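What follows is a single structure, written as structure tokens, with notes after it.
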Amino acid sequence: MDRSEIVARENPVITQRVTNLLRTNAPLLFMPIDIHEVRYGAYMLFMYGSLENGYKAEVRIENIPVFFDVQIESDNTNQLFLKSLLAAENITYERLETLTQRPVMGYREKEKEFAPYIRIFFKSLYERRKAITYLNNMGYNTAADDTTCYYRMVSRELKLPLTTWIQLQHYSYEPRGLVHRFSVTPEDLVSYQDDGPTDHSIVMAYDIETYSPVKGTVPDPNQANDVVFMICMRIFWIHSTEPLASTCITMAPCKKSPEWTTIVCSSEKNLLLSFAEQFSRWAPDICTGFNDSRYDWPFIVEKSMQHGILEEVFNKMSLFWPQKLDTILKCYYVKEKRVKISAEKSIISSFLHTPGCLPIDVRNMCMQLYPKAEKTSLKAFLENCGLDSKVDLPYHLMWKYYETRDSEKMADVAYYCIIDAQRCQDLLVRHNVIPDRREVGILSYTSLYDCIYYAGGHKVCNMLIAYAIHDEYGRIACSTIARGKREHGKYPGAFVIDPVKGLEQDKPTTGLDFASLYPSLIMAYNFSPEKFVASRDEANSLMAKGESLHYVSFHFNNRLVEGWFVRHNNVPDKMGLYPKVLIDLLNKRTALKQELKKLGEKKECIHESHPGFKELQFRHAMVDAKQKALKIFMNTFYGEAGNNLSPFFLLPLAGGVTSSGQYNLKLVYNFVINKGYGIKYGDTDSLYITCPDSLYTEVTDAYLNSQKTTKHYEQLCHEKVLLSMKAMSTLCAEVNEYLRQDNGTSYLRMAYEEVLFPVCFTGKKKYYGIAHVNTPNFNTKELFIRGIDIIKQGQTKLTKTIGTRIMEESMKLRRPEDHRPPLIEIVKTVLKDAVVNMKQWNFEDFIQTDAWRPDKDNKAVQIFMSRMHARREQLKKHGAAATSQFAEPEPGERFSYVIVEKQVQFDIQGHRTDTTRKGDKMEYVSEAKAKNLPIDILFYINNYVLGLCARFINENEEFQPPGNVSNKDEYAQRRAKSYLQKFVQSIHPKDKSVIKQGIVHRQCYKYVHQEIKKKIGIFADLYKEFFNNTTNPIESFIQSTQFMIHYFDEEQKVNHSMKKMVEQHAALAGNPAGNPAGNPAGNPAGNPAGNPAGNPAGNPAGNPAGNPAGNPAGNPAGNPASNALMRAIFTQLITEEKKIVQALYNKGDEIHDLLTYIINNINYKIATFQTKQMLTFELSSTHVELLLKLNKTWLILVGIRVAKKHLHALLGLHNNEPPSKTFIQQAIEEECGSIKPSCYDFIS
């Protein structure tokens, strides 16, 4: 079923009426959704949307004039001069027109108010842009000079909003397939002023399912074997969540369902073509998915490219004329569109923008609505809205069903996919996304695409120009090109009165706020660029003529900036552009809020089953969307005025607004103080005020004369709040009258919002209390909290719970006669309970969130992601089936984690070696839960809770800094946190055990080292040097001793080879008795026990060093053959040593297991405070055998190395007589003495 058939089925009556109107060429209503321009050749504008009944329509606007304006002052006002300028650059134009307009920058007196401009008309945008660039470079001021999107200028000039109903008149009509094509001129388009009928534009929500044969990975469109195997689509009316039709396109057999049409394709290529075909049949106005701009669209486009069908797919989906592949990729595939989520965050989107259909990513919309959301999944946003959740189907099961081609199970996959698409529309409707954006577009004369993909400042700028260029606002000529030097610096700061920190339990505090301070200042002081006077001489001249001026001055980048603005004195004709626009917006919003209130009251009186309820609900949503749009513009107005990239930017205006805010808050401050009121705190646009004590004298005396029960005290507090409310109402009226007298207008006003009692101020912009708005409300369930970190994004439930407990406990009403614990006592009590009673906390209390931003230097997150990458790679090496649990989130996406406890580790000398870095302790929530990893509660307390707790108590006298400290708050906060850290250390049992464990470790090390030194002499020093230079004993020990680990089977062969070489050497040297045959290495025959280990290598006992027995010192070698043999022996020793090293390396795993076993036992015995007993272990026979062989091999290697030294000495002395003992025996005896090291001694 195609779109026309669906429309006829759903709206038969309206369809018949629209058909009749088309036959008679009568005026029709058209709702634009998407805009496309033909920028080459003659300019044309195409608008795509729907007619009243839902028919798809294309409106082509022809004969649109292409022009811009240029201001030419002094004698060069004639057209001939401009013609000569254009001719010099070979710029072709159609005609010139002279007109007068008011320049937007700088005040002009009435007789000089208008300046001459020349409007230049062109045949194409190319020539227009060329002329704008040339004249700007020449220094001329231009206006109506949009260079990116000309349709915005068309909309402004014609006063024709692009997001609401338009009436088509005098059109030419041509039906072509599903699309009703109209051709009109600008004069044939009329803005429809009423709300219009129900919009029947069509939204297509879709979702894709992908597959990869590599389990545990996210399918990648660049991988040939990764495929999209299913696409599900569902269409709706734009305002409804009831589906009109549904389709499932799949590559696997799928059981049919009455809820959707199933299309089975034989290949991925056919699936993509079927998707394009179905898209063209429905011709949706809006296409939406969840995160589709970051996954679905890039996947579809990339796969279409691989199959060579992107051109065909695009042209099927597009309502425009066919395009070539290079044009599609250049103009219609938006690869990197930066979408602003909040002031600090943007996200990159990619999508295929086919003419006639506007793509909307629901995830982006929800992130803009919830910029501080910790989870940004579809499931999370559905939960936030109270909507039905998505279907739960794990990916590994989905892929299994696809692999098995089970049609029953594939129906489950299709249902999962269809429901995901359904939930996208549910979210769009619930949040009123399209109507809200449309209202913004109506005000700003921008398209729906602009309202979705561009930031607020862009729309405010366009709205200002739309107001400015029309007669009722003075025909102000505005440029869209920012000019002048762009300076970066800070405007005057706000006026701040430091808070009186601490808990206030005796007197109510009332907040007095300016209503919309910056817009109010703009309206009051006539801040507008065309009302600005730059020079003092001109200002004096104007004042001499009776004009009233507002002077502004402030310091910016080390210089004085000053200026004057001509005041309006409440005369409408004197009001500037900015105040006029703001007043108009304010009046509109006030009227809408009044209407909204009435509609809300009606909604409460009508049941949902009433026939008129839906219409009432729709009307309520529309009015609410309009007032929200007005609020957005008013709130972002100053932001654009202070944006130095804006064409409206004026430094004296931007700084003048903030300095005027500072002035007025000081004015109110002094007025209130002189009235006898106290100030608890003040900042930017608000003051927190306490009434004079005399106000409460009567009620206080009544309490003191009562029985002073709890009930009497509650009554006293109740009456104090009522008295404060009454006094503040009077004070507020007096303040507003005082402001009116000072600035001469009623635009700048203050209002009191709430009375806080009790209340606690902990720092600038940080306070909490019980709020009383209309009546006293001591039984409230929610505290009034501002700036306290428990509501900070990413914060754990642990921190929120502890912070809430402290605040709730401190807000309890306590009589002066009772014990009123100071805040520090409350904090310590709550903190002690949190630390000592650990069992009260659940796993969920420790879950945190953070954002993954690869370009930001968030060290903890960077370390964590590096660990996860290494873990994924390790799993892949071992052929693990899944690594998705360690997957890296998308840039900008938030992820959940916990801080887990790492085993306390010490080096062999008792120094802690376990990491304290946060990034090394972070684990994904799923991983920590699956492995039941212990939470590092102390880390949370020290790093997240204590800072919050310190904020409550840092006003205490003991934490205050000396007088020469500049940042007193920071100093006090640091001291308070240090105090609480010591408090936690005193009550946390684990900290004590860790300290004791380190002491025991150091004692054990000292004892072990002494024992080893007794037994192996020189080896103890080598052992000590090794462990002093390592932070990981097991791994480093293995690396340093890999040459000691195998070659046991070859031991006898090595000994035999060495003995044979020595015998040959002795025979040639004429000393056959030098090496008793059969003497095994490692057991020197005839060597008495206790032979000193200090005997120099190569010097037989009793022989002078360097002088072999029987050979005079320095006697040259008398036998060249013997000399050569010694070299051969030396070479053989090196060869044998290399063989041992290589062979022993292969036994690494066995020795690793052994060392791990021993080290773990050491740690266990240290943890249980066993000292000398730790030297005894119960080892298996395998371990014992390995230790014995390791011991022997060590000795062999030592022998070889010492033998090399002997040979080197012999060669150096040209001595051909060998020592009296074998080299190996001599080495062992000299290096180890008569006491051979035991197995455990050696390993330790």
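Glycine residues also receive a Cβ, built from the backbone N, Cα and C atoms like all the rest.
Keep in mind it's a predicted model, so treat the numbers as computed, not measured.
What Swiss-Prot notes for the natural variant Asp436 to Gly is this: In strain: Isolate PAAR-100; phosphonoacetate-resistant. According to Swiss-Prot, the natural variant Leu512 to Phe carries the following note: In strain: Isolate PAAR-463; phosphonoacetate-resistant. In Swiss-Prot, a published natural variant is listed as Ala515 to Val, annotated In strain: Isolate PAAR-20; phosphonoacetate-resistant.
Recorded features from Swiss-Prot, shown on the structure.
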residue	record	Cβ within 10 Å
Asp436	variant position	21
Leu512	variant position	22
Ala515	variant position	14
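Cα to Cα, Ala515 (variant position) and Asp436 (variant position) are separated by 24 Å. In this structure, the C-alpha atom of Asp436 (variant position) lies 32 angstrom from that of Leu512 (variant position). Classification of Asp436 (variant position) by DSSP places it within a helix.
DSSP assigns Ala515 (variant position) to coil, not to a helix or a strand.
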